[in-house]
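Structure first, then comments.
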Amino acid sequence: MGKGDPKKPRGKMSSYAFFVQTCREEHKKKHPDASVNFSEFSKKCSERWKTMSAKEKGKFEDMAKADKARYEREMKTYIPPKGETKKKFKDPNAPKRPPSAFFLFCSEYRPKIKGEHPGLSIGDVAKKLGEMWNNTAADDKQPYEKKAAKLKEKYEKDIAAYRAKGKPDAAKKGVVKAEKSKKKKEEEDDEEDEEDEEEEEEEEDEDEEEDDDDE
């Protein structure tokens, strides 16, 4: 990914993110010359957040609401630079892209890693999962690969039916075209799958973080 547009509004922050920012500022004031062990610091913040009352969290939730309003207001007036591709519209009724074997593996092991290391960031959790997958034997990967292959097969049937709705000839043409360029299509699909999975993982992690905020 290239560098983003510097004029693009800063992303909105969650109540927990504001809390961590405040903790960091407090730590800097108390220990201006001390270096921070980020992993240890994150863990302490996470533990402290979980013991806070709803009233104590209220201040940070108000900050998050105000920041969300600021972000939405700025995005209304933000004009993307020329040449920047807009994200293609996704029909909510379209069949959902199937997860890859790695994504299925991540879904199974992510909660375990988060439970063992509650202070880890989204990026560190993803890195750990990647290392685990790379160190997994081919035989142990097979159940995930078989499940992913079945889901992909089902998706291809579902998407063909979805695209053929209202276009009777499209299904026939689609089958012939798919046979001719199946390899190319699979490569393109795999690339898109990876992008979608990254987005889905981020969304899942953000949702989980927001759930922690609400507790």
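Quick reminder: no glycine exception, Cβ is built from N, Cα and C everywhere.
Here is what Swiss-Prot says about this protein:
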type: BINDING; residues: Gly2, Lys3, Gly4, Asp5, Pro6, Lys7, Lys8, Pro9, Arg10; note: heparin binding site
type: MUTAGEN; residues: Cys23 to Ser; note: No effect on nuclear localization. Decreases interaction with BCN1 and impairs in autophagy induction. Abolishes cytokine-stimulating activity and no effect on chemoattractant activity; when associated with S-45
type: MUTAGEN; residues: Phe38 to Ala; note: Disrupts association with chromatin; when associated A-103 and A-122
type: MUTAGEN; residues: Cys45 to Ser; note: No effect on nuclear localization. Decreases interaction with BCN1 and impairs autophagy induction. Abolishes cytokine-stimulating activity and no effect on chemoattractant activity; when associated with S-23
type: MUTAGEN; residues: Phe103 to Ala; note: Disrupts association with chromatin; when associated A-38 and A-122
type: MUTAGEN; residues: Cys106 to Ser; note: Abolishes cytokine-stimulating activity; no effect on chemoattractant activity; impaired nuclear and enhanced cytoplasmic localization, retained activity in autophagy regulation
type: MUTAGEN; residues: Cys106 to Ala; note: Disrupts interaction with TLR4:LY96 receptor complex and abolishes TNF release from macrophages
type: MUTAGEN; residues: Ile122 to Ala; note: Disrupts association with chromatin; when associated A-38 and A-103
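Around Cys45 (mutagenesis position), the C-beta neighbours below 8 angstroms that are at least 6 residues distant in the chain are Phe19, Val20, Cys23, Gly119. When the CA atoms are compared, no recorded positions among the candidates Pro6, Lys8, Phe38, Ile122 lie within 10 A of Cys106 (mutagenesis position). The DSSP secondary structure for Arg10 (heparin binding site) is coil. The mutagenesis positions recorded for this entry are Phe38, Phe103, Ile122, and the Cα of Ile122 lies nearest to that of Pro6 (heparin binding site). For Lys8 (heparin binding site), the nearest of the mutagenesis positions Phe38, Phe103, Ile122 in terms of C-alpha separation is Ile122. Put simply, Ile122 is the one of the mutagenesis positions Phe38, Phe103, Ile122 whose Cα lies nearest to the Cα of Arg10 (heparin binding site).
Cβ neighbour density within 10 Å is lowest for Arg10 among the binding-site residues Lys8, Arg10. Within 10 Å of the Cβ of Pro6 (heparin binding site) there are 6 other Cβ atoms, across all protein chains. Residues within less than 8 Å, Cβ to Cβ, of Phe38 (mutagenesis position) and separated from it by at least 6 positions along the same chain comprise none.
Residue density at Cys106 (mutagenesis position): 23 other Cβ atoms are found within 10 A of its Cβ, drawing on all protein chains shown.
Neighbour density for Ile122 (mutagenesis position): within 10 A of its CB lie 15 other CB atoms from the protein chains shown. Cys23 (mutagenesis position): 16 other CB atoms within 10 A of its CB, across all protein chains.
Here the Cα atom of Phe103 (mutagenesis position) is found 15 Å from that of Ile122 (mutagenesis position).
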